[in-house]
Amino acid sequence: MSRKFDLKTITDLSVLVGTGISLYYLVSRLLNDVESGPLSGKSRESKAKQSLQWEKLVKRSPALAEVTLDAYERTILSSIVTPDEINITFQDIGGLDPLISDLHESVIYPLMMPEVYSNSPLLQAPSGVLLYGPPGCGKTMLAKALAKESGANFISIRMSSIMDKWYGESNKIVDAMFSLANKLQPCIIFIDEIDSFLRERSSTDHEVTATLKAEFMTLWDGLLNNGRVMIIGATNRINDIDDAFLRRLPKRFLVSLPGSDQRYKILSVLLKDTKLDEDEFDLQLIADNTKGFSGSDLKELCREAALDAAKEYIKQKRQLIDSGTIDVNDTSSLKIRPLKTKDFTKKLRMDATSTLSSQPLD
């Protein structure tokens with residue numbers, strides 16, 4: 001009888017101790033999360049990356065050494081790209097020369113020469129710029145090139161970096177984004193697929209989303225009119241953007257599908273470092289007959305054409321290796337051939353002598 005009692009007591013004690021330990025770790029985890037708020041879960045690696053990015057910014061602008069950042073502003077550092085880190089220029093974007101000229105006047109000059117735009121209210125820089133048009137036409141590349149050419153820091157907004165599980169913290173992160181942009185000016189705040197973030201408001205919106213949009217508009221209106229901080233949005237669904245936000249994007253540029261001349265320029269840029277067959281390559285033929293292709297489509301077409309030549313090289317080299325003609329490490333006996341028109345027309349399922357637009361693609 002006493003033996004049974006002892007076993008029961010031991011079992012109860014074991015369960016009690018196990019429960020106590022579990023509760024201890026659970027409460028400790030919850031307390032740490034509450035204390036950390038939106039910064040919870042930030043690893044040492046993330047914090048080290050933030051510190052490294054800040055050092056780059058200070059090295060580029062020594063005056064920032066006197067600037068202090070709060071915890072929320074530091075979380076935005078990982079989203080910042082300096083002009084030195086951007087490898088895209090207007091020379092890398094083909095077929096958009098008239099648009100680039102307009103963007104110089106609307107974006108680059110206000111960022112580089114704010115004194116010109118502060119002399120008169122009529123010359124104030126636009127509060128925002130919207131790039132809209134079909135996908136794959138270079139809107140994001142244009143935004144990066146604008147930051148590169150103007151020497152502005154580039155903050156790319158991602159919803160994952162704004163939204164937080166703690167109530168009210170998302171608003172603080174948005175506030176930190178604007179305050180950090182003011183400290184790092186000249187600065188471009190870029191919102192890709194802006195329609196997904198600033199879409200038309202309705203009574204069915206969640207409270208958190210509604211307050212976040214209201215906070216964003218308030219901070220947007222609070223930007224100084226010296227043009228040193230500018231918001232650029234990109235979308236292929238302009239009709240989904242709320243009218244209140246469209247009003248704050250007075251400069252709107254359509255980035256449409258390229259015409260024949262534009263496609264020629266885009267292809268020239270894409271193939272400038274690629275060997276082309278002098279006798280069997282007709283760039284104008286390809287440009288004239290790729291109607292409806294976006295810049296992204298043309299890039300993929302060029303990639304597929306180059307891949308065909310690479311596959312031929314691999315096949316020939318394997319045959320020579322198998323026959324014992326060359327060694328596997330031999331790189332001088334065989335070269336990748338230049339690209340030909342047929343490499344492109346093959347991908348469009350056409351005969352090289354036919355016009356591409358007159359034939360079915362299936």
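Each residue, glycine too, has its Cβ placed from N, Cα and C.
Modelled residues match the original; the substitutions are not represented.
Feature list (source: Swiss-Prot):
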BINDING   Gly133, Pro134, Pro135, Gly136, Cys137, Gly138, Lys139, Thr140  ATP binding site
MUTAGEN   Asp12 to Thr  Impaired ability to extract tail-anchored proteins from membranes. Does not affect formation of a homohexamer
MUTAGEN   Leu69 to Ala  Impaired ability to extract tail-anchored proteins from membranes. Does not affect formation of a homohexamer
MUTAGEN   Tyr72 to Ala  Impaired ability to extract tail-anchored proteins from membranes. Impaired formation of a homohexamer
MUTAGEN   Glu73 to Ala  Impaired ability to extract tail-anchored proteins from membranes. Does not affect formation of a homohexamer
MUTAGEN   Gly94 to Ala  Does not impair ability to extract tail-anchored proteins from membranes. Does not affect formation of a homohexamer
MUTAGEN   Lys139 to Ala  Impaired ability to extract tail-anchored proteins from membranes
MUTAGEN   Glu193 to Gln  Loss of ATPase activity. Does not affect formation of a homohexamer
Asp12 (mutagenesis position) sits from Lys139 (mutagenesis position) (Cα to Cα, rounded, in Å) at a distance of 67
Reduced DSSP state (H/G/I helix, E/B strand, rest coil) at Pro135 (ATP binding site) is coil
Rounded to a whole number of Å, the separation of the Cα atoms of Thr140 (ATP binding site) and Glu193 (mutagenesis position) comes to 10
Same-chain, non-site residues whose Cβ lies within 8 A of the Gly133, Pro134, Pro135, Gly136, Cys137, Gly138, Lys139, Thr140 Cβ center for ATP are Leu131, Ala234, Asn236, Val255, Ser294, Gly295, Ser296
In this structure, the one of the mutagenesis positions Asp12, Glu73, Glu193 whose CB has the fewest other CB atoms within 10 Å is Asp12
For the recorded positions listed (Gly94, Pro135, Gly136, Gly138), most other Cβ atoms within 10 Å of the Cβ sits at Gly138
So Gly133 (ATP binding site), by the Cβ count within 10 Å over all chains shown, scores 18
For the recorded positions Leu69, Cys137, the largest set of other C-beta atoms within 10 Å encircles the C-beta of Cys137
The binding-site residues listed are Gly133, Pro134, Pro135, Cys137, Gly138; by CA-CA distance, the one closest to Leu69 (mutagenesis position) is Gly138
